[in-house]
Amino acid sequence: MPEQHPPITETTTGAASNGCPVVGHMKYPVEGGGNQDWWPNRLNLKVLHQNPAVADPMGAAFDYAAEVATIDVDALTRDIEEVMTTSQPWWPADYGHYGPLFIRMAWHAAGTYRIHDGRGGAGGGMQRFAPLNSWPDNASLDKARRLLWPVKKKYGKKLSWADLIVFAGNCALESMGFKTFGFGFGRVDQWEPDEVYWGKEATWLGDERYSGKRDLENPLAAVQMGLIYVNPEGPNGNPDPMAAAVDIRETFRRMAMNDVETAALIVGGHTFGKTHGAGPADLVGPEPEAAPLEQMGLGWKSSYGTGTGKDAITSGIEVVWTNTPTKWDNSFLEILYGYEWELTKSPAGAWQYTAKDGAGAGTIPDPFGGPGRSPTMLATDLSLRVDPIYERITRRWLEHPEELADEFAKAWYKLIHRDMGPVARYLGPLVPKQTLLWQDPVPAVSHDLVGEAEIASLKSQIRASGLTVSQLVSTAWAAASSFRGSDKRGGANGGRIRLQPQVGWEVNDPDGDLRKVIRTLEEIQESFNSAAPGNIKVSFADLVVLGGCAAIEKAAKAAGHNITVPFTPGRTDASQEQTDVESFAVLEPKADGFRNYLGKGNPLPAEYMLLDKANLLTLSAPEMTVLVGGLRVLGANYKRLPLGVFTEASESLTNDFFVNLLDMGITWEPSPADDGTYQGKDGSGKVKWTGSRVDLVFGSNSELRALVEVYGADDAQPKFVQDFVAAWDKVMNLDRFDVR
């Protein structure tokens, strides 16, 4: 689902009787008002210009990787440990240790990740900003971040908030006796919130995201607006552990977790700390974004008792899971299976479970030295016992706690790194040597790279192979454009365009030219590598990109431009065994406006899906525009469809797409085929061009038309070629973290 696009309504006007779409009054731009209020269905091109350089106070020359490398990680760990074990009167620590709070903070930062579009996760430090900083599920995490300010203040630019939030959770586990799998620094702070689609609901805890029996809308993972994953009281507050298990399995699957990882994360996370529901929830004040100015960014101020410590209210549930809440052990499972449970309510009125018939009364310590408590559990905790699959997993851990420790360590490591992309992006001394399958491994370069002479020779072989400009450009685009800037997955490196599942994706036209291109490039690779001197070799992945570059040079020459398209060798080839088919399946594009492809079941019209794709490719509006225009004239459309190919000189890198789109002698109308396409007719009424919604939006939308006019001018051809090549090179190298 695209980012920050309002629902598409049947009309462009609102409910006002005079036809004006704005009900009430217009807001100042500084209040958030603007054109979107008047025309809610207009394309929001701002999603292509998020976190601009001018908003970054560190400046363009700032090198976070270099700064974080100077940190003494042992000293940093000690500083965090001191914060964790020093209770502050303004927010007293349960059991004298903030570790459980920091685990929750890290979990909730990373746990927003969802597989279907790769958005969410801990990168960027998004938990600091709206809406995440004010989600009901993140209540009181504002205090956790304030507790860490002395550490952030000390290390300043050397340590990002994004890294600190997650590393504090890792340190908390270690502080309480758990051995973690490792940690990678490298999360760079952003300075404004990502405009992410979190759901259609306009109220907290709304659940309009479901249809049918319990079908959750893609790409969402959480069950309700404002929750990280599932409702701890059960589906919509129905405290049915078996029904909750259904939500748990689906939500965690959409967070990239299997059943074992899911169970391990729940058991491991709930080995520590407690929930907070000391009194009536209606005594809790507004979230940070709605709180009074004088609260200085803190929210959820409670008027129940002291509002803190023993009187704290967060989720409204009052559960302490174990009798050792600041120590790693197997007590969660021992208690879960050691008692029978009955449904009760917390002092705040929330559903929870208590050990039946008063069993275990007094065995659970109070966080502030009060009388001992009875064992308690969440409805979702009991799901691990009543669901047959989770029950089989967790009962084994009850007898084999060392297996639980191993699985939790790996699952936690995956949780907090899933949005970081390949391990090449992990920094610091705590990065494990082992690379895991979910990290989409690619082999290290084990040969000498091709130089200028070899590159020139390979280009000649590719051009003489019989492959067309269209075939070569389409294949290179298919490989590289699988990249997602959200979770840094995909891209041309690894050469996975020839592996399952990518080779079979509908958007890649697997029964068309793709397999022919693959075979031909493999033959060129084999021939070159067998004859090249010394240890010089070329990978298939490099050849795919080089083929596209060679084709663009040929097309530019046909248009009268002698250019050299940049090419940086160094990609390697992954094997099918290094490729998790199920994990890669979610990268399959359901729409790619750059190729004029629109699959079935998309939630929005094609032009909105184009913006979403461009956003995932980290493209600006000018880059998106020049790429669409160039790819059209190069014949890179899905199945070579003529839609948007506004030129008589296909496979020639001209600005014809823009020139002909702006031609006032062409009249556009919907196709009589009623297939969502359009016909452009000349003055005689003859159909001259056909186009898609993606094509026509560049003439219809005022901002995009302004860009088209740049590239459609009489003097624009050189600039068009230059800008197209630059944008092409950017996409080809989006996954080259080894060189950038």
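Cβ coordinates come from backbone N, Cα and C, glycine included.
Using a 10 Å radius centred on the Cβ of His108 (active site, proton acceptor) and all shown protein chains, the other Cβ atoms total 22. In the three-state DSSP reading, His108 (active site, proton acceptor) counts as helix. Positions annotated as active site, proton acceptor by Swiss-Prot, on the basis of sequence analysis: His108.
Annotation note: Trp321 (active site, tryptophan radical intermediate) sits in a coil segment as assigned by DSSP. Annotation for Trp321 (active site, tryptophan radical intermediate): same-chain Cβ neighbours under 8 Å, separated by at least 6 residues, are His270, Thr271, Phe272, Gly273, Lys274, Ser331, Phe332, Ile335, Thr376, Met377, Asp381. Annotated active site, tryptophan radical intermediate per Swiss-Prot: Trp321, in sequence order, evidence recorded as experimental evidence.
In the three-state DSSP assignment, the secondary structure recorded for His270 (heme b binding site) is coil. The heme b binding site annotation in Swiss-Prot covers His270, and the record cites experimental evidence as its basis.
Residues within less than 8 Å, Cβ to Cβ, of Asp137 (mutagenesis position) and separated from it by at least 6 positions along the same chain comprise His108, Gly226, Leu227, Ile228, Ser315. According to Swiss-Prot, the mutagenesis experiment Asp137 to Ser carries the annotation: Exhibits 8-fold increased catalytic efficiency for the activation of INH (INH-NAD formation). Possesses an enlarged substrate access channel.
A C-beta separation below 8 Å, combined with a sequence spacing of at least six in one chain, links Tyr229 (mutagenesis position) to Gly111, Ala221, Ala222, Val223, Ile248, Thr251, Phe252, Met255. Quoted from Swiss-Prot, the note on the mutagenesis of Tyr229 to Phe is: Exhibits 2-fold increased affinity for INH.
Counting every protein chain shown, the Cβ of Ser315 (mutagenesis position) has 22 other Cβ atoms within 10 Å. For the mutagenesis experiment Ser315 to Thr, the note given by Swiss-Prot reads: 20-fold decrease in the rate of INH-NAD adduct formation. Exhibits significantly reduced affinity for INH (KM is increased by 43-fold).
Of all Cβ atoms in the shown protein chains, 25 besides its own fall within 10 Å of the Cβ of Arg418 (mutagenesis position). DSSP assigns Arg418 (mutagenesis position) to coil in the three-state reduction, outside any helix or strand. For the mutagenesis experiment Arg418 to Leu, the note given by Swiss-Prot reads: Exhibits 1.7-fold decreased catalytic efficiency for the activation of INH.
Looking at Swiss-Prot, the entry for mutagenesis of Arg463 to Leu says: Nearly no effect on the kinetic parameters for the catalase and peroxidase activity. Activates INH and mediates InhA inactivation as efficiently as wild-type. In sequence order, Ala550, Lys554 are the residues near Arg463 (mutagenesis position), counting only same-chain partners six or more apart with C-beta under 8 A.
Under natural variants, Swiss-Prot gives Trp300 to Gly with this note: In strain: H0892/92; INH-resistant. The local packing around Trp300 (variant position), expressed as other Cβ atoms within 10 Å of its Cβ over all shown chains, amounts to 23.
Here Swiss-Prot describes Pro501 to Ala as a natural variant; the accompanying note says: In strain: H0948/92; INH-resistant. Within the same chain, the residues at least 6 positions away from Pro501 (variant position) whose Cβ sits under 8 Å from its Cβ are Val581, Phe584, Ala585, Glu588, listed in sequence order.
Quoted from Swiss-Prot for the published natural variant Gln525 to Pro: In strain: H0251/90; INH-resistant. Around Gln525 (variant position), taking its Cβ as the centre, 22 other Cβ atoms fall within 10 Å, counting all chains.
DSSP assigns Leu587 (variant position) to coil, not to a helix or a strand. Within 10 Å of the C-beta of Leu587 (variant position) we count 23 further C-beta atoms, all protein chains included. According to Swiss-Prot, the natural variant Leu587 to Pro carries the following note: In strain: 15726/89; INH-resistant.
Under natural variants, Swiss-Prot gives Ser700 to Pro with this note: In strain: H0004/93; INH-resistant. The secondary structure of Ser700 (variant position), as reduced to three states from DSSP, is helical.
A gap of 33 Å separates the Cα atoms of Arg418 (mutagenesis position) and Gln525 (variant position).
For the pair formed by Trp300 (variant position) and Leu587 (variant position), distance between Cα atoms is given as 38 Å, rounded to the nearest Å. Taken residue by residue with DSSP, Ser315 (mutagenesis position) is part of neither helix nor strand, so it is coil.
Geometry remark: Ser700 (variant position) versus Leu587 (variant position), CA distance 30 Å. Recorded residues Leu587 (variant position) and Gln525 (variant position) have their alpha carbons 27 Å apart, per Cα-Cα distance. All chains included, 14 other C-beta atoms sit within 10 angstroms of the C-beta of Ser700 (variant position).
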